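One structure is given here, and the rest of the page talks about it.
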Amino acid sequence: MADPGVCCFITKILCAHGGRMTLEELLGEIRLPEAQLYELLETAGPDRFVLLETGGQAGITRSVVATTRARVCRRKYCQRPCDSLHLCKLNLLGRCHYAQSQRNLCKYSHDVLSEQNFQILKNHELSGLNQEELACLLVQSDPFFLPEICKSYKGEGRKQTCGQPQPCERLHICEHFTRGNCSYLNCLRSHNLMDRKVLTIMREHGLSPDVVQNIQDICNNKHARRNPPGTRAAHPHRRGGAHRDRSKSRDRFLHNSLEFLSPVVSPLGSGPPSPDVTSCKDSLEDVSVDVTQKFKYLGTHDRAQLSPVSSKAAGVQGPSQMRASQEFSEDGNLDDIFSRNRSDSSSSRASAAKVAQRNEAVAMKMGMEVKGKKEAPDIDRVPFLNSYIDGVTMEKASVSGIPGKKFTANDLENLLLLNDTWKNVAKPQDLQTTGRITDSGQDKAFLQNKYGGNPVWASASTHNAPNGSSQIMDETPNVSKSSTSGFAIKPAIAGGKEAVYSGVQSPRSQVLAVPGEATTPVQSNRLPQSPLSSSSHRAAASGSPGKNSTHTSVSPAIESSRMTSDPDEYLLRYILNPLFRMDNHGPKEICQDHLYKGCQQSHCDRSHFHLPYRWQMFVYTTWRDFQDMESIEQAYCDPHVELILIENHQINFQKMTCDSYPIRRLSTPSYEEKPLSAVFATKWIWYWKNEFNEYIQYGNESPGHTSSDINSAYLESFFQSCPRGVLPFQAGSQKYELSFQGMIQTNIASKTQRHVVRRPVFVSSNDVEQKRRGPE
């Protein structure tokens, strides 16, 4: 039996680092020999620590995810003996509307460490955790913290996935999977928590992709333990057997992802389910066995098993071709913007005129004024220049970057042809893959699928992970001033963006089968013939990639040789890699020195841009600049404007999204944070919303309301020092509390709550030039 005190200490360390660490990082915090620590984690079991092994070019990387069997009681009033924690989950996450002084009004307990809760934590050997660490552990272990799951969700591959009005705002995932009691390896309901739509709902409920990934890996582990490899074959009388054509779930599009389970789980490891092993036998013989040798176990008796599938096993003939091509357009709400080739391989050999037509159709029609529609009060229509801008160049090299490579219309032509072929070639039918970042047709057209789903040429930026577990990556390169435009393409290429959502932590991986055959000449000389191993990296939600990340880098010489040997192939492999992170890894601030007189640092870690703000959208695997940033910024600076319409696409400043795709705003540091170097610092104004839906600046008077004893400068200063705090203040005889985390102002006496927003002061490009010249 593992020592309870040591296990509690290890859990405490893991939760202090986001709930997940590599074994090497954990060894740096605990003075134990590696063999002893690994044995302790194995002895504690997968109900305490989920052990994952990630294969990459540098070898095997082992990581540990903290979990627990402790649960929060779901009853509002529990009168019977209960072994669950009794607390307010929103308060645990810092999001309860009731402030600490009004906690008696909440129907759930705010006393996290009450005598009863402490005894329960002690029974689960968690008594040493503080509130923040306990919150981290429970969020990724207890399904009670997930958003509501749709009760009428019927599964994928049906004409109607659920009976709710569309779009459904609930999670379309298997509820039994989240609880660890799903008995179906080929479950009709999705096991993919990393699906784009699922992630969008998760973010709206405060769960970052990093946390969701941890939940995915824990659920994968439970599912694999409940359904060991010996029970893969589905019973023919249950759900109609495992017919290969019965399911069209998007999260089964690519199946060749690995799960490296704890040796306690399975001595043979676990691969993805294969409904029809015999049908793939011939194809598997074509796959090189050398790849499997890279996933050697360390200190165990196990070997991780690869299940690669060549293009012959992908089901590329007949109706399945057309079905694979058409499945991506299930949601097709962007069909009016992008033209997609739905024909077979012969039609993909388009003439130059057809290719030019298609490239022209790819460009988004921006800036066309919409007429005949009544303007909503909170919507501002911003004129954008037409289409995209060509020739975006990366300034900085990174593991997932392409230094000095420009996207051109010709590149996109090849990319589109490759996409069409891949849709027809690489779709294994009815293969259950959990934790996959999926895509749909319109995503592929608009953002080259925001969360991917295309083949992964496992380069330095791809990941290998358990049972389909995959990770979103984000490398934030600087973009040259000449390419400050746009969604970043001319009539052919979409640029990229990431959300203000913070993100991911820790290694996870994915190795996908690469088709050995192509259906068009264009693909045949560009597709790699065998999957490469991959590395992983992870950054904390706080944006500090070092401490909480394990980054297996590739030397510049190797990366350069790959690019120079076949730059087009390298470009396509880079673009088609769907594993990117939606966190704040990379530059988070704009360099004021660059704005003023030029930055003298040779390796500046801040973004060099000609404006003190920078609006970007995540496309492919990089952040790309919007075209008319001043118009977006001017609208954002007005607290009354919540939406900007770009033709039929809207930017939502509350959710920081363009349609459902994330956006972000980089800026210079706050004026209150760095007042001594404040020439180009961002000045923030704080507003509260009155009963007439008018935003009133703090410190200003409004009809029927006395001005408060605080102003924007005071609020900003307090916010910079304590961004999750609660600030008490007074306006006349009324006393209030302002919650920075919830951006809510609460009247202590009447309990009335008001919405609070924080917006910058608008600075135009002319203002920047004037400040740069100085006073005349």
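Quick reminder: no glycine exception, Cβ is built from N, Cα and C everywhere.
The noted changes are left out; the structure has the residues it started with.
Secondary structure from DSSP puts CYS88 (mutagenesis position) in coil. Here Swiss-Prot notes a mutagenesis experiment, CYS88 to Arg, with the remark: Results in a non-functional protein with a dominant negative phenotype.
Sequence annotations record features per position, and here Swiss-Prot assigns domain 'WWE' to 671-758.
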| field | Average pLDDT across the domain 'WWE' (671-758), rounded to a whole number | value | 86
| query | If one looks at the chain holding CYS88 (mutagenesis position), which residues at least 6 apart in sequence have a CB under 8 angstroms from its CB? | reply | CYS96, CYS106, TYR108, SER109, HIS110
| message | Counting by DSSP secondary structure, give me helix, strand and coil numbers for the domain 'WWE' (671-758). | response | 13 helix, 34 strand, 41 coil
